[in-house]
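Here is the structure we will look at, set down as structure tokens.
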Amino acid sequence: MVQSSVLGFPRIGGQRELKKITEAYWSGKATVEELLAKGKELREHNWKLQQKAGVDIIPSNDFSYYDQVLDLSLLFNAIPERYTKFDLAPIDVLFAMGRGLQKKATETQAAVDVTALEMVKWFDSNYHYVRPTFSHSTEFKLNTAAGIKPVDEFNEAKALGVQTRPVILGPVSYLYLGKADKDSLDLEPISLLPKILPVYKELLQKLKEAGAEQVQIDEPVLVLDLPEAVQSKFKEAYDALVGADVPELILTTYFGDVRPNLKAIENLPVAGFHFDFVRVPEQLDEVASILKDGQTLSAGVVDGRNIWKTDFAKASAVVQKAIEKVGKDKVVVATSSSLLHTPVDLESETKLDAVIKDWFSFATQKLDEVVVIAKNVSGEDVSKQLEANAASIKARSESSITNDPKVQERLTTINEALATRKAAFPERLTEQKAKYNLPLFPTTTIGSFPQTKDIRINRNKFAKGQITAEEYEAFINKEIETVVRFQEEIGLDVLVHGEPERNDMVQYFGEQLNGFAFTTNGWVQSYGSRYVRPPIIVGDVSRPKAMTVKESVYAQSITSKPMKGMLTGPVTILRWSFPRDDVSGKIQALQLGLALRDEVNDLEGAGITVIQVDEPAIREGLPLRAGKERSDYLNWAAQSFRVATSGVENSTQIHSHFCYSDLDPNHIKALDADVVSIEFSKKDDPNYIQEFSEYPNHIGLGLFDIHSPRIPSKQEFVSRIEEILKVYPASKFWVNPDCGLKTRGWPEVKESLTNMVEAAKEFRAKY
């Protein structure tokens, strides 16, 4: 009998219960006991759901109140000293590391003011992890102040009658994905391996004592280009960890091709391996060849990253091939990765078109898929499920919903001229200086302003038909005016309208484009309590009418200052949607580029001549390995942006924005935007600024962290700008936050932006 396995399940709850209780706790409206009780309830639901579905190997320790990598940092005492000074409870230390903390002094507690650790993309997904941060003084040990999470949750499931397989990020990946703290920049995190291995060993021993038979130990860095010095660390690590006193270890990889690093793991004494055969089915032969007698092969054939139904025939064929290689008793049918990246349950979608809905599979449905495939390759009768699945796959492939001949014809018109501005940047800059007459250190924001409760209530009322379109438009215009007047009052130079009409920077556009489908409850965790509801690209994309012109024109009409039109770029819309799996990413991005070109041209025609096209996801789409696939991606990603933005006059200023990523200036240069803004506030490495010293166009390196409620002082802004100006010329530098202000409250936004503008004014006086 071939077993079924799931690598992880969404932690957020079917109705976003985790977000609600976490934010209630942060705001003082829920106790820590209520927070912990809700977490326990969510874990129990997930375990019971998987047990009921018939999944054989059920994960534990896949739950987190914020981020699973951050959990490990807390557990292993990798806590920078600045978070240990305030006598905080363990859960509050966790949240302070994840989002920063600023509290006024009370009679019983000193004031707290700490910034968050850096948050970066989890490989090429839209999930973000909190980056482990190490120093020479880091002392690894099991931090048992709040228990031992992997052991406690294993025992919790065991008490419910559910035998689970704990999930832990492996030591090589944990260190390699971390960074040196600002006081230890000469430290190579991987050099800490000998210090951390005894702590891993102790944790594994405690899991064995609790009754764990296997542990899923994730080493996803194996899909990256690893230096030989890092490759050699796997043998060192697993020779030290494996033994009779610890559970069996299943070394787990996902998101890519392991073959270039195969030598690093071919002789490891682990009980088995997991590989992603959704992303790289062609690696099966080579990875199977390294298995020794007794080692199992976990075959990731159900996509943990997308929402399309698994083709049972194709997936079963892959598993059957694995069985032929290593034997039926040594193969496990599994999800390709954790299901963290998919919505919880398709059954909660009551408004989806029935035809389209039949093409989808969310996390709950994927449980059934791994079970059916396992039964099928084991010889059990699942003919009804196979027939229904085949019919669904066939219907989608033949549907007219996916094909628009006009869009396909327009794609053929794209050439280099269409994707090139009328003049090079120096000539454009001359015209833009004459037109806008901006001061040195021009100030702006990235786009969104706080999405208040009042905004959400009125948007909901409009969606339900409780207020008219005229009433809703009047409300939105009032919100826009509030944002504009505030920006004028504090002296910002280039304004935004605040985006009160937008629910999400991708969904808002997807809802107005042909070729998209939408969910009502298809939430996925992006980071912490930030969840997104990605649109689904189901067919060829086009723009039937203008999407943003009305609000931008109104905003410009009430101010004499330049007003930015705000759009989300083609690659970001693609990356932050669930994409089609039947056509290439390049085709989808270029279709989006053409649709956005129409919008950019309409904005310019309506008098909006500063236009920002955000591409925060362009880095995350970069293939994980160097080579032709990566260079091809960079070419079509930049081309799709230029297709969108190259139809304007020289005097129209094109901006773009990037966040959550380590960026190569050459990637940005290829976009040929006039001004770019980049998340920067949590970058501690001075070399990162140096990389942009030769960037030819204008740039704004983000000066404060919008993911944290913490308010930076004017002096903090001044110090940050001084550091940047040691490397980057004042004549090209813009002053702005890291990202949009949607998730922040008005009081912190007002104070932070006021301090930022005052700092810019101080530098104008100096220069």
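Including glycine, each Cβ sits where the backbone N, Cα and C put it.
Here the original residues are kept at every noted site.
Database features (Swiss-Prot):
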| type | residues | note |
| --- | --- | --- |
| BINDING | Lys19, Asn126, Asp504, Tyr527, Arg530, Tyr531, Trp576 | 5-methyltetrahydropteroyltri-L-glutamate binding site |
| MUTAGEN | Lys103 to Tyr, Ala or Thr | No effect on catalytic activity; when associated with A-104 and A-107, or with T-104 and T-107, or with Y-104 and Y-107 |
| MUTAGEN | Lys104 to Tyr, Ala or Thr | No effect on catalytic activity; when associated with A-103 and A-107, or with T-103 and T-107, or with Y-103 and Y-107 |
| MUTAGEN | Glu107 to Tyr, Ala or Thr | No effect on catalytic activity; when associated with A-103 and A-104, or with T-103 and T-104, or with Y-103 and Y-104 |
| MUTAGEN | Met119 to Ala | 22% of the catalytic activity of the wild-type |
| MUTAGEN | Lys121 to Ala | Less than 5% of the catalytic activity of the wild-type |
| MUTAGEN | His128 to Ala | 26% of the catalytic activity of the wild-type |
| BINDING | Ile446, Gly447, Ser448, Glu499, Asp614 | L-methionine binding site |
| MUTAGEN | Gln451 to Ala | Less than 5% of the catalytic activity of the wild-type |
| MUTAGEN | Arg456 to Ala | 38% of the catalytic activity of the wild-type |
| MUTAGEN | Arg459 to Ala | Less than 5% of the catalytic activity of the wild-type |
| BINDING | His657, Cys659, Glu679, Cys739 | Zn(2+) binding site |
| MUTAGEN | Tyr660 to Ala or Gln | Loss of catalytic activity |
| ACT_SITE | His707 | active site, proton donor |
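Lys103 (mutagenesis position) is 29 Å away from Glu499 (L-methionine binding site) when you measure Cα to Cα.
Site extent for L-methionine: among the recorded binding residues Ile446, Gly447, Ser448, Glu499, Asp614, the largest C-alpha separation is 14 Å. The residue listed as 'active site, proton donor' has its Cα within 10 Å of the Cα of these recorded positions: Cys739, taken from Lys103, Lys121, His128, Ser448, Tyr531, Cys739. Counting Cβ atoms from all protein chains shown, Arg456 (mutagenesis position) has 12 others lying within 10 Å of its own Cβ. When secondary structure is read from DSSP and collapsed to three states, Cys659 (Zn(2+) binding site) falls in the coil class.
Candidates Asn126, Asp504, Tyr527, Arg530, Trp576, Cys739 (binding-site residues) were compared with Met119 (mutagenesis position); those inside 10 Å Cα-Cα are Tyr527.
In terms of C-alpha distance, the listed recorded positions Glu107, Gln451, Tyr531 place Tyr531 closest to Cys659 (Zn(2+) binding site). Look at Glu499 (L-methionine binding site): DSSP puts it in coil. Using Cα positions, the member of the recorded positions Lys19, Lys104, Asp504, Tyr527, His657 nearest to Gln451 (mutagenesis position) is identified as Asp504. The 5-methyltetrahydropteroyltri-L-glutamate site in the record is lined by Lys19, Asn126, Asp504, Tyr527, Arg530, Tyr531, Trp576, and its two most distant CA atoms lie 20 Å apart. Taking the centroid of the Cβ atoms of Ile446, Gly447, Ser448, Glu499, Asp614 as the L-methionine site, the other same-chain residues with Cβ within 8 Å of it are Thr445, Val496, Met505, Met566, Gln612, His657, Cys739, Gly740, Leu741, Lys742. Sequence-distant neighbours of Ser448 (L-methionine binding site) (same chain, 6+ residues apart, CB-CB distance under 8 A): Val496, Gly498, Glu499, Arg502, Met505, Gly740, Leu741, Lys742. Comparing the binding-site residues Tyr527, Tyr531, Trp576 on other C-beta atoms within 10 angstroms of each C-beta gives the minimum for Tyr531. The two recorded residues Glu107 (mutagenesis position) and Lys19 (5-methyltetrahydropteroyltri-L-glutamate binding site) have their Cα atoms spaced 31 Å from each other.
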